[in-house]
Amino acid sequence: MAAPGPGAGAASGGASGGGAGAGGGASAGSGSSGVGGRLPSRVLELVFSYLELSELRSCALVCKHWYRCLHGDENSEVWRSLCARSLAEEALRTDILCNLPSYKAKVRAFQHAFSTNDCSRNVYIKKNGFTLHRNPIAQSTDGARTKIGFSEGRHAWEVWWEGPLGTVAVIGIATKRAPMQCQGYVALLGSDDQSWGWNLVDNNLLHNGEVNGSFPQCNNAPKYQIGERIRVILDMEDKTLAFERGYEFLGVAFRGLPKACLYPAVSAVYGNTEVTLVYLGKPLDG
């Protein structure tokens, strides 16, 4: 299930890590009872458009009519209004969320973004809500986790650097116990048994303080280009972590992941570099 980290608050996801799912259909009431159940969908949609995500979750459990009204259209006025209230104008105006097809998906991505309370003291999350900025602090490696982690289901997110990589730039996953700051310039993700990472600088896979081989496993693997979006795929059913570049599946990087709550995470060393992470939901192939 999805487990909220610090900063997720009442807006964290449901059992599948969906975030903006507003409750599951199996839990919805069996019918449309009472005055609310008889209200036309357009009236309900108008009322729902003033509610916050936690309130929408409760509404989705009232009856099937309310559930269908909320989930029948992911671009409805309900989700458009919530998206406009929850997300920064910059996030909606730029191409940060260009791969998300609906307002509901954008709200969900925000609930799964970097946590402002679970990152190194040397980084901050920009006003757009999705981009990490590392301050120019010497001899420090700094990371961040997302607000919500996963212990079941299949999940995908994309991450990209918007500045120099430096000597180490790692993307991957971490438990809540993995440190998000250390002295020196090191591969923080993968430095212990609580995190798994791919160093985009030298293409090494890292876990438990050891190099687990190069990735992707091919001759003359291309180096990461600044601005290039890497898709990360976490499968908690098969206990694997895989990566994609563009439309190319690069392969499974890690197998045998533990049955624990795992969070999308990054670590960086270069001063004033920026890293953006956007949660996509369930992988398209699944």
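The backbone N, Cα and C atoms fix where each Cβ goes, and this holds for glycine too.
Because the structure is a prediction, the values reported are computed rather than measured.
The annotation domain 'F-box' is assigned in Swiss-Prot to 33-82 on the grounds of sequence analysis.
If you look up Swiss-Prot, you'll see 92-284 marked as domain 'B30.2/SPRY', on the strength of sequence analysis.
Within the same chain, no residue at least six positions away from ARG42 (mutagenesis position) has a Cβ under 8 Å of its Cβ. One mutagenesis experiment catalogued in Swiss-Prot, ARG42 to Glu, is accompanied by this note: Allows binding to CUL1 and RBX1 and formation of an authentic SCF (SKP1-CUL1-F-box protein) complex.
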The domain 'F-box' (33-82) - residue tally per DSSP class, helix then strand then coil: 35 helix, 0 strand, 15 coil
